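Chemist: Among the features that Swiss-Prot reports, domain 'Peptidase A2' is placed at 21-96. For the mutagenesis of ASP26 to Met, Swiss-Prot gives this note: Loss of activity. The structure shown keeps the original residue. Annotation source Swiss-Prot lists active site at ASP26. The domain 'G-patch' annotation in Swiss-Prot covers 111-156 and is backed by sequence analysis.
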Amino acid sequence: WASQVSENRPVCKAIIQGKQFEGLVDTGADVSIIALNQWPKNWPKQKAVTGLVGIGTASEVYQSMEILHCLGPDNQESTVQPMITSIPLNLWGRDLLQQWGAEITMPAPLYSPTSQKIMTKMGYIPGKGLGKNEDGIKVPVEAKINQEREGIGYPF
């Protein structure tokens, strides 16, 4: 799973105890939170010992009574004991993101800004391959020196 930062929120799916949930990737959240209206009624929960800071005033805060099995967006095995409260969407916090091997990268550009603009205008999408189905090569072709001293690649 990969998501480029844009005006769209980074949302991904996870399967907890066999049930699929969609949630916002939130690197600022220490723990994962499931929306109260999405928490299955037959899953045990208890009043949380600690409150949640940073999402305003949540009056009802619960926590799963059990540590739950979870599969990440690319089937990464993990466990979670989520908090549960009235929020509009689920949040995947660092407790899960670390187990999923999540990374935040800001790669240095391989090409000049001018060439990037030209490629973008031609329909290139960063991270996708070239070609009609976006399945072509994704990295630049490296020039190799021909050590046989003949043909293409021979240094003059």
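Each residue's number is its place along the chain shown, starting with 1.
Cβ coordinates come from backbone N, Cα and C, glycine included.
No noted substitution is present; original residues retained.
In terms of burial and nearby residues, how do these features look in this structure?
Modeler: According to DSSP, the secondary structure content of the domain 'Peptidase A2' (21-96) in residues is 6 helix, 29 strand, 41 coil.
Sequence-distant contacts of ASP26 (mutagenesis position), defined by Cβ-Cβ distance under 8 angstroms and a gap of at least six in the same chain, are LEU91, TRP92, GLY93.
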